[in-house]
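Data block below; observations after.
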Amino acid sequence: MQLSFILTSSVFILLLEFVKASVISNPFKPNGNLKFKRGGGHNVAWDYDNNVIRGVNLGGWFVLEPYMTPSLFEPFQNGNDQSGVPVDEYHWTQTLGKEAASRILQKHWSTWITEQDFKQISNLGLNFVRIPIGYWAFQLLDNDPYVQGQVQYLEKALGWARKNNIRVWIDLHGAPGSQNGFDNSGLRDSYNFQNGDNTQVTLNVLNTIFKKYGGNEYSDVVIGIELLNEPLGPVLNMDKLKQFFLDGYNSLRQTGSVTPVIIHDAFQVFGYWNNFLTVAEGQWNVVVDHHHYQVFSGGELSRNINDHISVACNWGWDAKKESHWNVAGEWSAALTDCAKWLNGVNRGARYEGAYDNAPYIGSCQPMLDISQWSDEHKTDTRRYIEAQLDAFEYTGGWVFWSWKTENAPEWSFQTLTYNGLFPQPVTDRQFPNQCGFH
């Protein structure tokens, strides 16, 4: 009897210790996702359950995009002839050569985003930035034309973020061979990320990022590392992509880091990733990044404003059902695809019927200058922004694309805010509860 009691007590104590240890290292959300991993002196500096991300992307800084900074690409244009204009950063650096490209980019990196931008971002009520960067900032392939030097500015940015109480995702925006063929991957119309050594090189680059920015030195600032921006699921091998995500996750955790791992949804439907990288499989602190745009097909562009808002609201309902934490890591105010070179150099706009066999909807001319927008378009834009904010804040929050552009107002947080179209404060609503969440 006594021996039985001692054994029972011992089992109970062991069970209690196991439960305590599990709770300390694996505090679960009700849906089975992990909130934090505590212990070992580590705390994640962001509570994805209870805090709402309100942020901007620092686009066009370390990865050039022709529509964001056309002034860097227009010198190659000959009148209306765009045939000599590089279509992406790869061809831009290749055309200029390393010396000239480096000189121009050093000036660009030191001026496009400065400490003053971080102060403004904070003063406007934002708490977060997502920083896109290409693999070439960390490792060059043989014969790559890219130039390096981005990392010193990335590290300045992390310091400016810390000083202004802003949290950061470091987002690997371009992989060798390109993961999507978009110009914002560095290399347009290429889909070779999964060929040759490209996936392994990407993992090597991620390992460098993990060791530099995934540890204690930046744990108060970096609240996520995004393994890869917008891998184009429909043209990639999804089994290989999942293995890449798993390898990236394991690589980060093997460094001892508790930093959340961010995976983009690869343009799959809501819920696709629910059973991948789960606590049940021993993976934790995983966030799914969804991007929300409604301008990259003729069908989307032809929607009226009520339809645009309905789609945005449904995003919120669908995202809420997912088992992982999720964030709208990119979105914009765009109701047209009119920004010059948005669809790529030497490509027109669907809105004008000048690209992708899309039907003509209207002229792009007034859309390029916010002072020429009609009152109706301004109202529609404000309504659309507010609906998206409501939808995204129904879950983990939002990261607007982008903080600034040279002359693409639908894509510039600064321009929209200073013209009264983006709410200020960001919680202000002229059109409250459009989605009926409350």
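Every residue gets a Cβ built from N, Cα and C, even glycine.
Features as listed in Swiss-Prot:
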ACT_SITE  E230  active site, proton donor
ACT_SITE  E330  active site, nucleophile
BINDING   E65, Y67, E230, Y293, E300  substrate binding site
MUTAGEN   F182 to A  Decreases catalytic activity. Impairs catalytic activity; when associated with Ala-296
MUTAGEN   F267 to A  Decreases catalytic activity. Impairs catalytic activity; when associated with Ala-296 or Ser-330
MUTAGEN   F296 to W or I  Decreases catalytic activity
MUTAGEN   F296 to A  Impairs catalytic activity; when associated with Ala-182
MUTAGEN   E330 to Q  Impairs catalytic activity
MUTAGEN   E330 to S  Impairs catalytic activity; when associated with Ala-267
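Where Swiss-Prot records a feature, it is marked here on the structure.
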residue	record	Cβ neighbours (10 Å)
E65	substrate binding site	27
Y67	substrate binding site	23
F182	mutagenesis position	20
E230	active site, proton donor	22
F267	mutagenesis position	16
Y293	substrate binding site	13
F296	mutagenesis position	14
E300	substrate binding site	17
E330	mutagenesis position	23
E230 (active site, proton donor) and F267 (mutagenesis position), compared by Cα position, are separated in whole Å by 7
In Å, rounded, how far does the Cα of F182 (mutagenesis position) sit from the Cα of F296 (mutagenesis position)? 13
Tell me the Cα distance separating E330 (mutagenesis position) from F296 (mutagenesis position), rounded to the nearest angstrom. 14
For E300 (substrate binding site), what is the secondary structure by DSSP, using just helix, strand and coil? helix
Entries of E65, Y67, Y293, E300 which, being binding-site residues, have CA atoms within 10 angstroms of F267 (mutagenesis position): none
Mind computing the max CA-CA distance among E65, Y67, E230, Y293, E300, which the record assigns to substrate binding, rounded to whole Å? 23
